[in-house]
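Here the structure comes first, spelled out in structure tokens, and everything after it is commentary.
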Amino acid sequence: MRVLGLNGWPRDFHDASAALLVDGRIAAFAEEERFTRKKHGYNTAPVQAAAFCLAQAGLTVDDLDAVAFGWDLPAMYRERLGGWPHSDSEALDILLPRDVFPRRTDPPLHFVQHHLAHAASAYYFSGEDRGAVLIVDGQGEEECVTLAHAEGGKITVLDTVPGAWSLGFFYEHVSEYTGLGGDNPGKLMGLAAHGTTVDETLSAFAFDSDGYRLNLIDPQARDPEDWDEYSVTERAWFAHLERIYRLPPNEFVRRYDPAKGRVVRDTRRDPYEYRDLAATAQAALERAVFGLADSVLARTGERTLFVAGGVGLNATMNGKLLTRSTVDKMFVPPVASDIGVSLGAAAAVAVELGDRIAPMGDTAAWGPEFSPDQVRAALDRTGLAYREPANLEREVAALIASGKVVGWAQGRGEVGPRALGQRSLLGSAHSPTMRDHINLRVKDREWWRPFAPSMLRSVSDQVLEVDADFPYMIMTTKVRAAYAERLPSVVHEDWSTRPQTVTEASNPRYHRMLTELGDLVGDPVCLNTSFNDRGEPIVSSPADALLTFSRLPIDALAVGPYLVTKDLRH
């Protein structure tokens with residue numbers, strides 16, 4: 001079967017994406033932001049991502065057996081907005097406009113319940129036959145948590161938690177309160193390691209063996225003017241935090257920055273002052289999720305756990321879940337957030353139509369790829385000098401070993417929020433100054449933000465305390481004492497790191513580069529962060545990579561088989 005999964009709609013949506021399954025295998029998968037260059041793909045159908053997916057597979061809409069959408073939009077409109085105003089044909093015209101997707105007939109359109117799409121993205125691509133499912137996010141159609149049992153290709157819902165008790169919204173509201181922004185929960189997670197937990201209940205949570213209760217908000221509270229409870233929970237949490245926390249909300253202001261020569265958006269206080277609140281919020285989140293996980297594992301009798309939903313991107317929480325005594329195996333897809341519901345919806349419909357889903361494997365590289373001719377044409381348009389080294393991997397390794405920052409744009413682009421050796425900025429993991437250099441000079445961001453390492457899987461058991469595959473940078477683990485001092489730029493305050501383990505099968509060129517680096521510096525480990533400027537999506541095309549390379553103090557760019565260098569001093 002050929003099933004195109006979609007996420008993204010013109011009203012109040014984020015993370016627009018498209019995924020194409022052909023006979024149960026991922027043929028293409030991409031985020032709309034990578035094409036539009038507008039981060040998070042807000043309030044748009046995934047037109048460009050869908051066009052890429054079909055082009056990648058050499059298909060048209062007429063070749064599709066089904067289109068799947070990762071929300072039950074008709075139910076949401078009927079419940080919240082007075083009725084669903086579109087026929088399936090009209091909805092398809094919004095999602096796949098005919099001027100871009102000409103067709104003789106419309107394929108069947110399936111609206112998949114949101115948490116089922118999340119569950120499918122984790123379970124069907126895990127390679128496991130059975131396990132317990134835990135979905136935690138901001139909110140689906142109504143629920144913010146789903147507990148389910150996956151077995152024999154079927155997903156059975158056991159329990160849900162209503163949206164007013166959302167852990168995802170709670171974490172976003174705390175992030176907003178600190179001045180980090182509600183759409184930057186990853187920053188709050190990073191800040192938490194610098195703080196001290198004060199009271200993990202926050203005078204609002206009650207934790208028990210089944211998860212949590214929230215004494216702050218009526219679980220049945222509804223927002224009559226919107227289709228989720230974000231505003232209801234925001235008002236309640238901000239009022240509560242102002243009562244119990246020593247600092248007021250960190251307000252955003254506009255001020256003139258002499259260094260940048262323009263008016264910028266900033267906060268009245270340094271968000272670092274809120275580090276104890278960040279640590280407390282992280283502890284509360286973990287306590288609640290651990291209870292939910294233990295509950296669904298006990299109720300299903302399983303020891304394999306599948307996790308998805310936006311909260312599933314919390315790598316610190318995931319790393320601790322992995323080591324709980326109740327968990328033997330755990331799978332969190334690299335697209336745990338709403339990016340992944342296009343893939344999950346496609347999988348749910350494909351299974352319904354009789355397909356078996358192939359495991360995801362150790363890669364997220366399903367985006368666009370560019371030929372050497374296309375890369376060379378982009379280079380020629382810039383007028384930059386470049387060359388084609390006989391051993392690109394060795395030269396890049398030597399640059400990293402000498403303290404340079406290298407842009408790396410190779411193969412098919414990743415999908416998801418993490419750069420995984422396809423569109424990455426690479427630096428020395430051994431340099432004591434590299435973290436500050438990339439944070440402050442290259443990426444123009446907070447000094448306390450951590451960086452993650454890529455390392456060969458063959459040495460990860462020596463570097464990390466947990467011997468496991470970490471292909472997606474979606475779990476943290478502790479670094480062994482001997483390596484914590486050797487790899488200062490990729491080890492966080494609490495001696496944790498969010499590793500990517502690399503095998504030859506998963507990424508041959510990146511594996512060769514890390515091998516060469518190991519020969520030069522002793523450890524096949526490098527700092528790996530996303531290749532993007534502040535506030536922008538990860539680069540996709542050679543033109544994106546070259547533009548970002550020209551704007552940022554990056555020393556070299558390896559794009560396809562070519563190497564571009566410039567003389568920038570740290």
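Just so it is clear, glycine is given a Cβ too, placed from its N, Cα and C backbone atoms.
What you see is the original sequence, not a version with the noted changes.
Feature annotations, reproduced from Swiss-Prot:
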type	residues	note
MUTAGEN	His14 to Asn	Shows negligible tobramycin carbamoylation activity
ACT_SITE	His14	active site, proton acceptor
BINDING	Lys39, Arg418, Arg449	ATP binding site
BINDING	Gln139, Gly168, Glu172, Gly310, Asn314	carbamoyl adenylate binding site
BINDING	Arg418, Ala419, Arg498, Asn528, Thr529, Ser530	carbamoyl phosphate binding site
MUTAGEN	Lys443 to Ala	The nucleotide binds in a similar fashion to ACP in wild-type, but the positions of the beta- and gamma-phosphorus atoms are shifted, so that the magnesium ion no longer coordinates the gamma-phosphate and the mutant is unable to catalyze the adenylation
MUTAGEN	Met473 to Ile	Binds carbamoyl phosphate, but not nucleotide, so that the mutant is unable to catalyze the adenylation
MUTAGEN	Ser530 to Ala	Binds carbamoyl phosphate, but not nucleotide, so that the mutant is unable to catalyze the adenylation
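Structural mapping of features recorded in Swiss-Prot.
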residue	record	DSSP (3 states)
His14	mutagenesis position	coil
Lys39	ATP binding site	helix
Gln139	carbamoyl adenylate binding site	coil
Asn314	carbamoyl adenylate binding site	coil
Arg418	ATP binding site	coil
Lys443	mutagenesis position	coil
Met473	mutagenesis position	coil
Arg498	carbamoyl phosphate binding site	coil
Thr529	carbamoyl phosphate binding site	strand
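Here the CA atom of His14 (mutagenesis position) lies 14 Å from the CA atom of Glu172 (carbamoyl adenylate binding site). For Met473 (mutagenesis position), the nearest neighbour among the listed binding-site residues (Gly168, Asn314, Arg498), judged by C-alpha distance, is Arg498. Counting every protein chain shown, the Cβ of Ser530 (mutagenesis position) has 19 other Cβ atoms within 10 Å.
Cα of Lys443 (mutagenesis position) to Cα of Ser530 (mutagenesis position): a span of 10 Å. Of all the binding-site residues listed here (Asn314, Asn528, Thr529), it is Thr529 whose C-beta has the fewest other C-beta atoms within 10 angstroms.
For the ATP site listed in the record, the two most distant Cα atoms among Lys39, Arg418, Arg449 lie 19 Å apart.
Ranking the recorded positions His14, Lys39, Arg449, Thr529, Ser530 by the distance of their Cα atoms from the Cα of Asn314 (carbamoyl adenylate binding site) places Arg449 first. According to DSSP, Arg449 (ATP binding site) is assigned to coil rather than to any helix or strand.
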